[in-house]
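If you check Swiss-Prot, you get these features:
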type: BINDING; residues: His83, His182; note: heme b b562 binding site
type: BINDING; residues: His97, His196; note: heme b b566 binding site
type: BINDING; residues: His201; note: ubiquinone binding site
type: VARIANT; residues: Ala193 to Thr; note: In strain: Isolate Pacific ocean
Amino acid sequence: MTNIRKTHPLMKILNNAFIDLPTPSNISSWWNFGSLLGLCLITQILTGLLLAMHYTPDTSTAFSSVAHICRDVNYGWFIRYLHANGASMFFICLYAHIGRSLYYGSYMFQETWNVGVLLLLAVMATAFVGYVLPWGQMSFWGATVITNLLSAIPYIGTTLVEWIWGGFSVDKATLTRFFAFHFILPFIITALAAVHLLFLHETGSNNPTGIPSNMDMIPFHPYHTIKDTLGALLLILTLLALTLFAPDLLGDPDNYTPANPLSTPAHIKPEWYFLFAYAILRSVPNKLGGVLALLLSILILIFIPMLQTSKQRSMMFRPFSQLLFWTLIADLLTLTWIGGQPVEHPYIIVGQLASILYFLLILVLMPTISLIENKLLKW
């Protein structure tokens, strides 16, 4: 009798996606982040659901409802900090996953890559609206500053901002709709992740060498399931360590002060995972220019497959491209640091130089060095 996992309509889909899936034999641990992102998503949805049972999306009670979760709900503090730090782990995995794709040329699977960019934008939107919900000082002022950026759009800007706010300032209507968005977006992300996998399984995975994987494939289970389990255990260990020993390490102390529209915090800044984009936004003296630079800093990912000039897919055997890649990583870390600093000398000029270098590396230097490498190899 044929195994049920190969005949049952539902089991067959799962079997072809996670059990009998042909996988390159030589993929490294950098390929673990896809499954880790799935684990992060499940964790966030479960903890988020438990939090939503006790949270009230109303300006007068939101802050105290979060305090109530932490003080009075059984293990509420644990669920709340798992959710907050889970978001940080989500972004660490996301950035590692994107970095892997850039290094090994996985972006040449264009449909998978484009859905991935959509996923990144959806996760960023979810994290932003979620940060507003505790209704602390940084929640309120972060929402005010970021939504206000839309007013830079010519002609319709102001109307658009007031439409998103549901009034003339960030208030009760804004909080209610942000809670609605924060609840629905993870399910949209889940659907997009399924499409992302669908497109990936059409082509099969890339591998570190960048050459076609068809020559040497192994079944996903048990080889990569056991490997992914190790990654999952390390992720859970890190998340638990962060949650239990340093729950507020990545948060902002200002968010423990209830939102007050009459008092502006000294330094308004987003969570650490948005700081690089925030630094690019602040580096441009013009409001509309800053907003465009902010958008382009993320949307530039869409154009990366078009900027591929190398005859080799992966950077594994391209030392000059590797040097520029790690320069880009260092530049992003610099931007992240600058985003958390006040707007004063020397941070302003360092941020501007790092922003210019970011776009220069992606749009000019990396495609140029790839052409030079082709020449050196007489290709």
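Cβ coordinates come from backbone N, Cα and C, glycine included.
In this structure the noted substitutions are not present, so the sites keep their original residues.
Other Cβ atoms within 10 Å of the Cβ of His201 (ubiquinone binding site) number 14 in total over all chains.
For His97 (heme b b566 binding site), the nearest neighbour among the listed recorded positions (His83, His182, Ala193), judged by C-alpha distance, is Ala193.
A simple way to gauge crowding: the CB of Ala193 (variant position) has 18 other CB atoms within 10 angstroms, across all the protein chains here. Summarising the environment of His97 (heme b b566 binding site), the number of other Cβ atoms within 10 Å of its Cβ, over all protein chains shown, is 21. Taking the Cα atom of each, His83 (heme b b562 binding site) and Ala193 (variant position) are about 20 angstrom apart. Across the structure, the residue listed as 'ubiquinone binding site' and His182 (heme b b562 binding site) are spaced 29 Å apart at their Cα atoms. Across the structure, His182 (heme b b562 binding site) and Ala193 (variant position) place their CA atoms 17 angstrom apart. Other C-beta atoms found within 10 angstroms of the C-beta of His182 (heme b b562 binding site) number 22, with every protein chain shown included. For His196 (heme b b566 binding site), the same-chain residues that are 6 or more apart in sequence and have a Cβ closer than 8 Å to its Cβ are Thr112, Val115, Gly116, Leu119.
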